[in-house]
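Colleague: Structure below; questions to follow.
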Amino acid sequence: MGNISSNISAFQSLHIVMLGLDSAGKTTVLYRLKFNEFVNTVPTIGFNTEKIKLSNGTAKGISCHFWDVGGQEKLRPLWKSYSRCTDGIIYVVDSVDVDRLEEAKTELHKVTKFAENQGTPLLVIANKQDLPKSLPVAEIEKQLALHELIPATTYHVQPACAIIGEGLTEGMDKLYEMILKRRKSLKQKKKR
(Lines of atoms letter the chains of each structure in order from A and count residues from 1; the text may use other names and numbers.)
(Lines give C-alpha, C1' and ligand atoms only; values in the text may rest on other atoms or scores of the structure.)
Protein backbone atom coordinates (compact mmCIF):
# COMPACT_ATOMS: atom_id res chain seq x y z
CA MET A 1 0.00 0.00 0.00
CA GLY A 2 3.01 2.26 0.17
CA ASN A 3 3.79 4.96 2.66
CA ILE A 4 0.80 5.54 4.90
CA SER A 5 1.66 9.17 5.59
CA SER A 6 1.14 9.97 1.91
CA ASN A 7 -2.39 8.57 2.10
CA ILE A 8 -3.71 10.23 5.26
CA SER A 9 -2.27 13.46 6.62
CA ALA A 10 -0.52 13.10 9.98
CA PHE A 11 -2.77 15.87 11.31
CA GLN A 12 -5.96 14.26 10.09
CA SER A 13 -7.98 11.90 12.23
CA LEU A 14 -10.36 9.35 10.76
CA HIS A 15 -13.87 9.47 12.20
CA ILE A 16 -15.05 5.92 12.92
CA VAL A 17 -18.40 5.04 14.50
CA MET A 18 -18.89 1.69 16.27
CA LEU A 19 -22.42 0.34 16.27
CA GLY A 20 -24.14 -2.93 17.07
CA LEU A 21 -26.71 -4.41 19.40
CA ASP A 22 -26.18 -4.27 23.14
CA SER A 23 -23.71 -6.88 24.48
CA ALA A 24 -22.10 -7.46 21.08
CA GLY A 25 -18.70 -6.30 22.38
CA LYS A 26 -18.31 -2.77 20.94
CA THR A 27 -16.72 -1.25 24.04
CA THR A 28 -14.43 -4.26 24.47
CA VAL A 29 -13.26 -3.75 20.86
CA LEU A 30 -12.71 -0.02 21.51
CA TYR A 31 -10.58 -0.50 24.61
CA ARG A 32 -8.69 -3.45 23.13
CA LEU A 33 -7.69 -1.12 20.27
CA LYS A 34 -6.75 1.68 22.69
CA PHE A 35 -4.84 -0.23 25.37
CA ASN A 36 -4.05 -3.51 23.58
CA GLU A 37 -5.35 -5.36 26.62
CA PHE A 38 -8.69 -6.54 27.95
CA VAL A 39 -10.63 -3.95 29.93
CA ASN A 40 -13.71 -5.12 31.82
CA THR A 41 -16.62 -2.97 30.66
CA VAL A 42 -20.19 -2.14 31.64
CA PRO A 43 -23.12 -1.54 29.27
CA THR A 44 -22.72 1.78 27.46
CA ILE A 45 -25.39 4.31 28.33
CA GLY A 46 -24.94 6.97 25.68
CA PHE A 47 -21.52 6.73 24.07
CA ASN A 48 -17.78 6.39 24.62
CA THR A 49 -15.32 8.33 22.54
CA GLU A 50 -11.59 7.79 22.21
CA LYS A 51 -8.81 9.10 20.00
CA ILE A 52 -6.53 6.21 19.20
CA LYS A 53 -3.35 6.06 17.17
CA LEU A 54 -3.40 2.57 15.69
CA SER A 55 -0.32 0.63 16.69
CA ASN A 56 -0.31 -2.41 14.41
CA GLY A 57 -0.74 -3.51 10.82
CA THR A 58 -0.97 -1.47 7.63
CA ALA A 59 -2.88 1.29 9.42
CA LYS A 60 -0.12 1.68 12.05
CA GLY A 61 0.31 5.31 13.02
CA ILE A 62 -3.10 6.39 11.72
CA SER A 63 -5.07 8.46 14.19
CA CYS A 64 -8.74 7.56 14.59
CA HIS A 65 -11.50 9.23 16.55
CA PHE A 66 -13.84 6.41 17.59
CA TRP A 67 -17.42 6.87 18.70
CA ASP A 68 -18.78 3.77 20.46
CA VAL A 69 -22.55 4.27 20.68
CA GLY A 70 -24.69 2.20 23.01
CA GLY A 71 -26.69 -0.57 21.38
CA GLN A 72 -29.77 -0.70 23.61
CA GLU A 73 -33.00 -0.24 21.68
CA LYS A 74 -33.72 3.17 23.26
CA LEU A 75 -30.31 4.48 22.10
CA ARG A 76 -30.48 3.32 18.48
CA PRO A 77 -32.27 6.45 17.24
CA LEU A 78 -29.00 8.27 18.12
CA TRP A 79 -27.03 6.15 15.66
CA LYS A 80 -27.97 8.41 12.76
CA SER A 81 -26.46 11.49 14.43
CA TYR A 82 -23.23 9.73 15.36
CA SER A 83 -22.74 8.06 11.98
CA ARG A 84 -23.25 11.23 9.91
CA CYS A 85 -20.17 12.21 7.86
CA THR A 86 -18.12 9.32 9.20
CA ASP A 87 -15.15 7.81 7.36
CA GLY A 88 -16.06 4.27 8.35
CA ILE A 89 -18.60 2.21 10.26
CA ILE A 90 -17.66 -0.71 12.47
CA TYR A 91 -20.67 -2.92 13.17
CA VAL A 92 -20.01 -5.45 15.93
CA VAL A 93 -22.05 -8.66 15.96
CA ASP A 94 -22.19 -11.34 18.65
CA SER A 95 -21.40 -14.50 16.63
CA VAL A 96 -23.04 -16.73 19.23
CA ASP A 97 -26.33 -14.84 19.71
CA VAL A 98 -28.19 -16.43 16.79
CA ASP A 99 -31.57 -15.34 18.18
CA ARG A 100 -30.70 -11.65 17.66
CA LEU A 101 -29.12 -11.81 14.19
CA GLU A 102 -32.37 -10.77 12.50
CA GLU A 103 -32.54 -7.72 14.79
CA ALA A 104 -28.86 -6.98 14.08
CA LYS A 105 -29.57 -7.22 10.35
CA THR A 106 -32.55 -4.85 10.54
CA GLU A 107 -30.57 -2.23 12.47
CA LEU A 108 -27.54 -2.52 10.19
CA HIS A 109 -29.63 -2.07 7.06
CA LYS A 110 -31.32 1.01 8.59
CA VAL A 111 -27.93 2.62 9.26
CA THR A 112 -26.52 1.93 5.81
CA LYS A 113 -29.64 3.37 4.15
CA PHE A 114 -29.24 6.81 5.74
CA ALA A 115 -28.38 9.16 2.88
CA GLU A 116 -25.25 10.37 4.72
CA ASN A 117 -23.97 6.80 5.06
CA GLN A 118 -24.45 5.53 1.54
CA GLY A 119 -21.10 4.33 0.31
CA THR A 120 -19.43 4.58 3.73
CA PRO A 121 -17.05 1.62 4.20
CA LEU A 122 -18.39 -0.99 6.61
CA LEU A 123 -16.38 -3.36 8.77
CA VAL A 124 -18.52 -6.06 10.37
CA ILE A 125 -16.72 -7.59 13.33
CA ALA A 126 -18.00 -11.12 13.92
CA ASN A 127 -17.06 -11.07 17.60
CA LYS A 128 -16.80 -13.91 20.13
CA GLN A 129 -15.38 -16.38 17.61
CA ASP A 130 -13.56 -18.09 20.48
CA LEU A 131 -16.82 -19.37 21.94
CA PRO A 132 -18.39 -22.74 21.13
CA LYS A 133 -21.32 -22.51 18.72
CA SER A 134 -20.11 -19.23 17.20
CA LEU A 135 -21.32 -18.93 13.63
CA PRO A 136 -18.74 -18.92 10.84
CA VAL A 137 -18.20 -15.65 8.97
CA ALA A 138 -19.95 -16.90 5.80
CA GLU A 139 -23.10 -17.67 7.81
CA ILE A 140 -23.03 -14.27 9.54
CA GLU A 141 -22.63 -12.57 6.16
CA LYS A 142 -25.64 -14.53 4.89
CA GLN A 143 -27.79 -13.91 8.00
CA LEU A 144 -27.06 -10.16 7.85
CA ALA A 145 -27.92 -10.18 4.12
CA LEU A 146 -24.88 -8.06 3.34
CA HIS A 147 -25.30 -8.78 -0.37
CA GLU A 148 -28.52 -6.72 -0.17
CA LEU A 149 -26.75 -3.53 0.93
CA ILE A 150 -26.69 -0.75 -1.65
CA PRO A 151 -23.96 -1.44 -4.24
CA ALA A 152 -21.91 1.61 -3.18
CA THR A 153 -21.35 0.09 0.28
CA THR A 154 -18.05 -1.74 0.47
CA TYR A 155 -17.83 -4.13 3.38
CA HIS A 156 -15.65 -6.74 5.01
CA VAL A 157 -16.61 -9.31 7.65
CA GLN A 158 -13.81 -9.99 10.11
CA PRO A 159 -13.84 -12.92 12.52
CA ALA A 160 -12.62 -11.69 15.89
CA CYS A 161 -12.31 -12.20 19.60
CA ALA A 162 -12.20 -8.75 21.20
CA ILE A 163 -11.21 -10.11 24.61
CA ILE A 164 -7.84 -11.34 23.31
CA GLY A 165 -7.68 -8.94 20.36
CA GLU A 166 -7.65 -11.63 17.69
CA GLY A 167 -8.69 -10.34 14.26
CA LEU A 168 -8.89 -6.65 15.22
CA THR A 169 -5.67 -5.53 13.50
CA GLU A 170 -6.68 -7.34 10.32
CA GLY A 171 -10.14 -5.78 10.48
CA MET A 172 -8.77 -2.26 10.98
CA ASP A 173 -6.35 -2.76 8.09
CA LYS A 174 -9.24 -3.77 5.84
CA LEU A 175 -11.36 -0.80 6.96
CA TYR A 176 -8.43 1.57 6.36
CA GLU A 177 -7.94 0.10 2.88
CA MET A 178 -11.66 0.58 2.07
CA ILE A 179 -11.55 4.19 3.35
CA LEU A 180 -8.53 4.96 1.15
CA LYS A 181 -10.24 3.46 -1.91
CA ARG A 182 -13.39 5.49 -1.25
CA ARG A 183 -11.42 8.72 -0.82
CA LYS A 184 -9.52 8.07 -4.03
CA SER A 185 -12.79 7.39 -5.86
CA LEU A 186 -14.45 10.55 -4.48
CA LYS A 187 -11.38 12.60 -5.44
CA GLN A 188 -11.52 11.28 -9.01
CA LYS A 189 -15.24 12.10 -9.26
CA LYS A 190 -14.53 15.70 -8.17
CA LYS A 191 -11.94 16.07 -10.95
CA ARG A 192 -14.50 15.20 -13.64
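Using N, Cα and C of the backbone, Cβ positions are placed for all residues, glycine too.
None of the listed substitutions appears in this model.
Sharing the record's features from Swiss-Prot:
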BINDING   20-27, 68-72, 127-130  GTP binding site
MUTAGEN   G2 to A  Cytoplasmic localization
MUTAGEN   T27 to N  Does not interact with alpha tubulin
MUTAGEN   K34 to N  Cytoplasmic localization. Increases GDP-form
MUTAGEN   Q72 to L  Does not interact with alpha tubulin. Activates transferrin transport from early endosome to recycling endosome
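How buried are these features, and what lies next to them?
Modeller: Reduced to three states, the DSSP call for T27 (mutagenesis position) is helix.
Residues within less than 8 Å, Cβ to Cβ, of T27 (mutagenesis position) and separated from it by at least 6 positions along the same chain comprise T41, T44, N48, D68.
Of all Cβ atoms in the shown protein chains, 18 besides its own fall within 10 Å of the Cβ of K34 (mutagenesis position). K34 (mutagenesis position) carries a helical DSSP state (H, G or I).
Cβ neighbour count for Q72 (mutagenesis position) (all protein chains, 10 Å cutoff from its Cβ): 12.
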Colleague: State the Cα to Cα distance, in Å, between Q129 (GTP binding site) and K34 (mutagenesis position), rounded to an integer.
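Modeller: Given the Cα positions, Q129 (GTP binding site) is 21 Å from K34 (mutagenesis position).
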Colleague: Compile a sequence-ordered list of residues in the same chain as V69 (GTP binding site), six or more apart from it, whose Cβ lies below 8 A from its Cβ; state 'none' when nothing qualifies.
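Modeller: Listed in sequence order, they are V17, M18, L19, K26, T44, G46, F47, L75, L78, W79, Y82.
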